[in-house]
Amino acid sequence: MSRINFKKSSASTTPTSPHCPSPRLISLPRCASSSIDRKDQASPMASPSTPLYPKHSDSLHSLSGHHSAGGAGTSDKEPPKFKYKMIMVHLPFDQHSRVEVRPGETARDAISKLLKKRNITPQLCHVNASSDPKQESIELSLTMEEIASRLPGNELWVHSEYLNTVSSIKHAIVRRTFIPPKSCDVCNNPIWMMGFRCEFCQFKFHQRCSSFAPLYCDLLQSVPKNEDLVKELFGIASQVEGPDRSVAEIVLANLAPTSGQSPAATPDSSHPDLTSIKRTGGVKRHPMAVSPQNETSQLSPSGPYPRDRSSSAPNINAINDEATVQHNQRILDALEAQRLEEESRDKTGSLLSTQARHRPHFQSGHILSGARMNRLHPLVDCTPLGSNSPSSTCSSPPGGLIGQPTLGQSPNVSGSTTSSLVAAHLHTLPLTPPQSAPPQKISPGFFRNRSRSPGERLDAQRPRPPQKPHHEDWEILPNEFIIQYKVGSGSFGTVYRGEFFGTVAIKKLNVVDPTPSQMAAFKNEVAVLKKTRHLNVLLFMGWVREPEIAIITQWCEGSSLYRHIHVQEPRVEFEMGAIIDILKQVSLGMNYLHSKNIIHRDLKTNNIFLMDDMSTVKIGDFGLATVKTKWTVNGGQQQQQPTGSILWMAPEVIRMQDDNPYTPQSDVYSFGICMYEILSSHLPYSNINNRDQILFMVGRGYLRPDRSKIRHDTPKSMLKLYDNCIMFDRNERPVFGEVLERLRDIILPKLTRSQSAPNVLHLDSQYSVMDAVMRSQMLSWSYIPPATAKTPQSAAAAAAANKKAYYNVYGLI
């Protein structure tokens with residue numbers, strides 16, 4: 001690659017474009033109010049070729065073929081023809097993109113769009129024509145056409161020494177056990193036991209908060225542990241020009257993990273906020289004095305310093321600077337007034353006067369009540385003068401003061417006193433204690449807040465919210481629903497129409513004084529029922545414990561299949577296509593229930609509902625084996641008795657010879673009886689009135705429904721399916737998945753065969769004129785040999801043959 005020559009530019013004082021706001025860097029989550037977002041000042045960390053911040057003419061360079069002393073005459077030349085229509089741009093963090101060379105678009109606008117899409121701050125970057133960041137930068141005020149015409153290749157590099165040092169796009173997340181619990185940096189709630197943490201940036205979060213974790217890894221959190229990173233940051237800070245250079249070096253010196261004090265980290269800097277805290281003569285030491293009066297004053301929460309943790313460590317919380325205390329007190333009072341004002345808006349919907357409210361006097365170490373702060377949503381720390389822990393030392397100015405306007409000051413004054421980088425990170429970095437203090441863990445906040453004393457933990461005057469009465473999951477309280485009227489009763493309970501956020505069906509179960517084991521089994525079944533969601537299954541909405549055990553399900557606006565077949569007048573004669581569709585939907589719903597290990601145990605036409613549109617089928621009253629099981633005591637042992645509707649009961653259920661006769665095949669048998677009802681419009685065994693006789697004969701396999709009552713247009717494949725569903729041996733019955741496939745394979749004829757006899761004309765009657773004409777045509781079509789056509793016997797035989805052929809064609813014989 002040939003060396004590129006650069007030239008100075010005189011048009012570099014162009015103001016920042018208002019259409020290119022500076023985006024917030026993801027890896028710096030606490031810089032919402034930093035000075036980086038200011039458009040009227042250039043960041044001291046910005047390169048001379050920063051995409052959004054052009055500098056003076058002596059710091060911008062332009063690409064040119066030769067270094068010329070004067071720039072006169074350049075406007076008279078024609079715009080150069082560019083060689084490349086697309087330019088490859090290499091971005092930080094090993095990213096790359098392509099930029100289209102558009103006429104009139106400057107390089108600053110084009111490259112800034114790429115950086116903003118990736119949430120990279122353009123002020124912290126500079127652009128080179130080489131992969132070496134030490135090479136001279138290009139002038140971004142030039143158009144992309146001019147740059148493309150002078151580039152030896154179609155590549156540009158965007159470098160940022162600062163981002164490469166303090167940020168990374170790769171977290172080192174590991175699973176951690178937090179004992180004691182730590183606060184999540186996303187939701188600020190405690191992490192109980194198991195959680196996740198990045199080993200680089202120390203970002204902690206719950207598993208449920210993983211989607212809100214920052215994309216970039218902020219390596220500044222590891223500054224107190226990494227000496228190499230501190231050296232690199234000192235090198236970057238040395239490149240900062242102007243009054244902000246000393247501020248950056250002071251902050252970095254206080255964060256450095258070295259035992260000695262850095263020469264740059266002196267409190268005698270020119271910054272007014274830094275000089276307000278003096279190390280010499282600014283700290284009062286309060287030794288511990290054990291006395292009743294001292295103990296009373298220490299345990300009182302109203303005192304300025306309630307309690308010291310150790311008698312060997314000095315109390316460094318008292319700062320002998322009254323002006324600074326008053327200054328911070330004004331800030332805290334203003335913040336408290338703002339908080340009370342916002343609370344008044346939330347409660348009344350209008351702005352209430354807060355001047356008459358009592359503003360509490362903040363003591364050292366008291367945090368603004370109600371303020372929650374984490375690394376994603378930072379707030380101003382209200383600790384006025386540093387850490388309140390007796391084992392830590394405040395080596396840096398308080399957060400929220402540098403780079404922010406104080407009361408009575410203009411924003412311009414505060415904006416010129418700090419660098420954008422320092423203001424963005426100052427209140428997010430932990431402090432490092434000196435050698436005299438015991439070691440402590442790094443806190444994610446700027447200050448390590450002192451834990452409260454026992455007398456401070458509870459506030460007797462604070463109103464506590466009333467506790468909500470406890471009830472189990474999906475349990476509905478008696479005052480939350482209304483019973484309207486009775487709908488009907490069945491084998492296991494009575495159904496009512498009711499109101500529970502809409503019309504519902506409330507079924508009171510026939511259960512009296514359930515035992516603890518039965519109640520536990522009932523809750524387990526409810527836990528399964530609440531997970532059922534299917535188009536052909538009634539929606540389970542909850543259960544009721546008192547005054548009677550009941551379940552609440554979806555209300556079906558329609559009638560049961562039993563009423564459509566046997567009760568309503570005139571009776572509904574379903575077409576064969578509608579019958580197949582109903583049976584398909586029942587098979588779909590039952591196949592879904594069996595996939596959830598739910599046995600219906602009482603499938604019948606009374607529990608199959610047709611909606612008002614007559615096209616949707618719903619299955620109800622499923623599951624609840626505990627309620628549908630009846631136990632009797634015989635010889636000191638419990639024996640299970642069959643319960644349910646005997647007409648739909650499978651033979652093995654009637655016999656009760658197995659420990660658990662209820663299987664998916666027993667539901668298939670009940671489905672076969674439902675098929676018989678809808679195909680014959682009759683109940684099975686209607687000619688037998690003795691209930692015990694039906695139980696005995698069906699249980700032994702001597703009795704089956706009368707197949708002769710089934711309608712004659714039933715396809716043979718459906719008849720075969722019906723026979724398989726009501727087989728005596730349950731192992732020979734299909735499952736509902738197979739039943740569904742066989743129903744889908746049934747093909748109905750497009751034309752329906754007529755069941756009435758045709759009007760056949762007798763041969764000895766007089767034919768009509770039309771019959772005579774057609775008979776003559778048939779005679780003319782027949783082939784008669786010439787030798788035999790002359791004889792009358794042959795002619796009569798031919799006519800008789802034609803008549804037979806005529807009637808065979810029209811189906812009359």
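Glycine is treated like the rest: Cβ placed from N, Cα and C.
Just the original residues are modelled here, none of the noted substitutions.
Listed features, source Swiss-Prot:
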ACT_SITE  D602  active site, proton acceptor
BINDING   C184, C187, H206, C209  Zn(2+) 2 binding site
DOMAIN    85-161  domain 'RBD'
DOMAIN    481-748  domain 'Protein kinase'
MUTAGEN   P92 to S  In n2018; 76% larval lethal, 24% abnormal vulval development
MUTAGEN   R108 to W  In n1925; no effect
MUTAGEN   R118 to W  In n2506; 86% larval lethal, 93% abnormal vulval development
MUTAGEN   S312 to A  Probably abolishes phosphorylation. Multivulva formation. Multivulva formation; when associated with A-453
MUTAGEN   S453 to A  Probably abolishes phosphorylation. Multivulva formation; when associated with A-312
MUTAGEN   S645 to N  In oz178 and oz201; 55% larval lethal, 100% abnormal vulval development
MUTAGEN   I726 to F  In n1924; 5% larval lethal, no effect on vulval development
MUTAGEN   S754 to F  In n2520 and n2523; no effect
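In the three-state DSSP scheme, R108 (mutagenesis position) is classed as helix.
Every protein chain shown contributes to the tally, and the Cβ of I726 (mutagenesis position) ends up with 22 other Cβ atoms within 10 Å. Each residue in D185, V186, N188, N189, I191, F205, R208, F212 lies on the same chain as C184, C187, H206, C209 and has a C-beta within 8 Å of the C-beta centroid of that Zn(2+) 2 site, without being one of the site residues. Ranking the mutagenesis positions R108, R118 by how many Cβ atoms sit within 10 Å of each one's Cβ puts R108 at the top. Checked against P92 (mutagenesis position), the recorded positions C187, H206, C209, D602 differ in C-alpha distance, with C209 being the nearest.
The CA atom of R108 (mutagenesis position) is located 81 Å away from the CA atom of I726 (mutagenesis position).
Using a 10 Å radius centred on the Cβ of C209 (Zn(2+) 2 binding site) and all shown protein chains, the other Cβ atoms total 18.
In the structure as shown, the Cβ atom of S645 (mutagenesis position) sits within 10 Å of 16 other Cβ atoms. Residue counts for the domain 'RBD' (85-161) under DSSP (helix as H, G, I; strand as E, B; rest coil) come to 22 helix, 23 strand, 32 coil.
Confidence over the domain 'RBD' (85-161), given as mean pLDDT on the 0 to 100 scale, stands at 81.
Ranking the binding-site residues C184, C187 by other CB atoms within 10 A of the CB puts C187 at the bottom.
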